[in-house]
Amino acid sequence: MMINIQEDKLVSAHDAEEILRFFNCHDSALQQEATTLLTQEAHLLDIQAYRAWLEHCVGSEVQYQVISRELRAASERRYKLNEAMNVYNENFQQLKVRVEHQLDPQNWGNSPKLRFTRFITNVQAAMDVNDKELLHIRSNVILHRARRGNQVDVFYAAREDKWKRGEGGVRKLVQRFVDYPERILQTHNLMVFL
């Protein structure tokens, strides 16, 4: 399958490359491994076991990036304006600080306790062409956050992950790129792990 981005002008070069990577991979064992990794990670995050998430799922060299894009009319695309902005662009140490903030008893945002439910969908997996220890996973996430009976937020995003096999054959997240579609947040905050 090939996408001609000159003809299909709405498709970015990055998206065309990604669809080609996953479209040609038909490995059901790899797909199952990817689904298991994401399901286990989602469970740890849902129960707010953040330290366990860092220890068991996240590699020390991780790059965790959440961006938001500005969607422009076709007539505005001729200008070289920055379309994306970083919401988060963190490494392992910065994620660790954010985890400690979440666990701080003085963090008023967690009182009363928050409840999370994640839905991970559209999971696609493919091995890296050059590094056989690197697994590419594309997925969509819907995150439901509830606090009290009347304060509910729903987040949704597309994710592109890289999971690398390390010591003991365990895969850990080394890169997560989250494309968050809202330019203006409809929620109270984005203090969540997507």
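Glycine is treated like the rest: Cβ placed from N, Cα and C.
Now, the feature entries from Swiss-Prot:
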type	residues	note
VARIANT	E17 to Q	In strain: G7
VARIANT	I19 to F	In strain: G7
VARIANT	S28 to A	In strain: G7
Cα-Cα distance linking E17 (variant position) and S28 (variant position), given in Å to the nearest integer: 21
Packing count at S28 (variant position) (other Cβ atoms within 10 Å of its Cβ): 8
Around the Cβ of E17 (variant position), the count of other Cβ atoms that are within 10 Å: 11
Coarse DSSP state, helix versus strand versus coil, of S28 (variant position): helix
